[in-house]
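**Student:** The structure is given below, and queries will be raised subsequently.
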Amino acid sequence: YFAADGSVVPSISDWNLWVPLGILGIPTIWIALTYR
């Protein structure tokens, strides 16, 4: 949702979705950049 100052605050459901994606995605990006 959007906070009063206009920033976007992730909800609990958003964190449950994005945290696993971040944990899985960061090593994938790192490997792709390393072995390109």
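Quick reminder: no glycine exception, Cβ is built from N, Cα and C everywhere.
Unsubstituted: the structure retains its original residues.
What Swiss-Prot shows for this protein is this:
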VARIANT   Thr34 to Val  In 33% of the molecules
**Student:** In the three-state scheme derived from DSSP, which category covers Thr34 (variant position)?
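**Tutor:** Its secondary structure by DSSP: helix.
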**Student:** Using a 10 Å cut-off, grab the number of neighbouring Cβ atoms around the Cβ of Thr34 (variant position), all chains included.
**Tutor:** 7
